[in-house]
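Down below is the structure, laid out as structure tokens.
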Amino acid sequence: MDGSFVQHSVRVLQELNKQREKGQYCDATLDVGGLVFKAHWSVLACCSHFFQSLYGDGSGGSVVLPAGFAEIFGLLLDFFYTGHLALTSGNRDQVLLAARELRVPEAVELCQSFKPKTSVGQAAGGQSGLGPPASQNVNSHVKEPAGLEEEEVSRTLGLVPRDQEPRGSHSPQRPQLHSPAQSEGPSSLCGKLKQALKPCPLEDKKPEDCKVPPRPLEAEGAQLQGGSNEWEVVVQVEDDGDGDYMSEPEAVLTRRKSNVIRKPCAAEPALSAGSLAAEPAENRKGTAVPVECPTCHKKFLSKYYLKVHNRKHTGEKPFECPKCGKCYFRKENLLEHEARNCMNRSEQVFTCSVCQETFRRRMELRVHMVSHTGEMPYKCSSCSQQFMQKKDLQSHMIKLHGAPKPHACPTCAKCFLSRTELQLHEAFKHRGEKLFVCEECGHRASSRNGLQMHIKAKHRNERPHVCEFCSHAFTQKANLNMHLRTHTGEKPFQCHLCGKTFRTQASLDKHNRTHTGERPFSCEFCEQRFTEKGPLLRHVASRHQEGRPHFCQICGKTFKAVEQLRVHVRRHKGVRKFECTECGYKFTRQAHLRRHMEIHDRVENYNPRQRKLRNLIIEDEKMVVVALQPPAELEVGSAEVIVESLAQGGLASQLPGQRLCAEESFTGPGVLEPSLIITAAVPEDCDT
């Protein structure tokens, strides 16, 4: 190999090591007992088979390693970048365990070749000091340790010859089972190592002969102790994932983890002396069942990650950055945030290339650049509107130009703007799940935003957004903006088929069903279908439910539908929010107002006090109505009296007959001119 190429590779590794120390271009975050290490995935994958298998799906992220590796993981990371491994007699066992767990064969070979520096008397002695203690020999590898001195360990792996062995060493021999007294010699010692590392038969396995470390399913995950080799790997995503949530697509990754941690039936070195022996027996036998979330039924590898996952249902974010105040569900996310040095990012400024003006946010710079270019980056292809962000253009195309929403529900074909909205829709509408639970009252919400609105409105009584027209308060500004449209008359949602506009997207969706003929809400008792859910509920309550389950607590009146009860309660409260624009009369229901407006369409100058006469049609101002009174009480004025229509009721059918008096003269003092009068005989028992 050419020497210049070797120097080039060394220089590249040196530059990568410098980048690692500065935290530049590092796409891997390693959390080891609270210590965060930055590294390059490519270097980790080249040096460790474990990291290579973990990155096999091509997704980076954060890896959480056990706290017991915190003291020696920096040595292994330095070995990845420099080839130097600083071993001592105190850290050799821990480095060997970590190298085996992470599957770093070169580091394992160096640890096996390492031998602490001993005195001449001990080197030539017989049974007094040959080799390390038996507890360490049992944990050694099959290969016999070579005579590598302590001060010679900090060298590159390429300079360590494989054929160098101490002068007194021999090839490993099969141990003599009938002579246990000869176990002090080097060859018999290596034979014991081989015998200890031979796989145990299934029928001969005993806890004292073959100690198998527990699988990671038993790991509590909260704080891993130094004496346990249980550990878990968590690939962290942007939105504070659920940690060790076990789903079907992750089965391959789970198998990889189990293959990494499962070891042959042999006694492995512990992170601290006697830790494996002190381990509870119930943790050494069998495999624990994954814990399940009682709310959404997701399964997790440990109780710790279930506890973290429950914070998503409650909205709790206990880990707050002391510098910028940002909160996180998990401590690992906070550590990663702090490793990125949030204050330096907040102090970053963006400079305009034209006028050199500086801005604290990139979005402010984009808005400023419009003053120079006169154009926004995103333009609508159907109209002349422009937008600063792509999502605003997408929302504009959907609302005004009828563009389809990108994420469709496979069950009901309803579409959504984001994948998160689709997932919440599937969980709430099709699976009946309300994943977010209020800790104070147990109220369940289908979204985190809905839970926060509930807490603000019910428990904190926070309504900071007040309408400037009617002083009505809201918990969210979006609700206030929607309410303001009732005052301003704004209707931003337009039907792309007929051009009709609406205040809300929900109203537009209901209107679109008039074009498509869609009736998605079907009755489970009959074949009738509805365009909205409200009419379906009223139909079921009135047609298919027996009794009147909803009753008023004020007067005790019962109703079939809860909506009828709500309207009735408004009467007790004096609420009549549907007002007639012609006469000012108010109603409790909009249907009553629509029926009332029909009177104004056929009768002019309608007075609400004349509601009892609404069945009579008056055609002329000179006309007056003659009520059905006894003839003795009938008063006639100086105008023509024409009764066009009598009130429809039981009285009209009881009239015996009518008498028409035409061109007759009246001498009464109250009659000034001849009139045409229609009279009727009224029974005496009528008290109308």
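Using N, Cα and C of the backbone, Cβ positions are placed for all residues, glycine too.
Feature annotation from Swiss-Prot assigns domain 'BTB' to 26-89.
Residues or ranges marked as Zn(2+) 2 binding site in Swiss-Prot: CYS321, CYS324, HIS337, CYS342.
The Zn(2+) 3 binding site annotation in Swiss-Prot covers CYS352, CYS355, HIS368, HIS372, and the record cites similarity to another entry as its basis. Around the Cβ of CYS352 (Zn(2+) 3 binding site), the number of neighbouring Cβ atoms within 10 Å comes to 15.
In the shown protein chains, 15 other C-beta atoms lie within 10 A of the C-beta of CYS583 (Zn(2+) 6 binding site). Sequence annotations record features per position, and here Swiss-Prot assigns Zn(2+) 6 binding site to CYS580, CYS583, HIS596, HIS600 based on experimental evidence.
Reduced to three states, the DSSP call for HIS596 (mutagenesis position) is helix. Long-range C-beta contacts of HIS596 (mutagenesis position), restricted to its own chain and to partners at least six residues apart, with a cutoff below 8 Å, comprise CYS580, TYR585, PHE587. Among the mutagenesis results in Swiss-Prot, HIS596 to Ala has the note: Abolishes binding to the telomeric double-stranded 5'-TTAGGG-3' repeat. The residue drawn here is the original one.
A distance of 63 Å separates the Cα atom of HIS600 (Zn(2+) 6 binding site) from that of CYS324 (Zn(2+) 2 binding site). Each residue in SER353, VAL354, GLU357, LEU365, MET369, SER371 lies on the same chain as CYS352, CYS355, HIS368, HIS372 and has a C-beta within 8 Å of the C-beta centroid of that Zn(2+) 3 site, without being one of the site residues. Between the C-alpha atoms of HIS337 (Zn(2+) 2 binding site) and HIS372 (Zn(2+) 3 binding site), the distance comes to 35 Å. Ranked by how many other Cβ atoms sit within 10 Å of their Cβ, the binding-site residues HIS372, HIS600 place HIS372 at the bottom. The domain 'BTB' (26-89) scores a mean pLDDT of 80 in the predicted structure.
A Cα-Cα distance of 35 Å separates CYS355 (Zn(2+) 3 binding site) from CYS321 (Zn(2+) 2 binding site).
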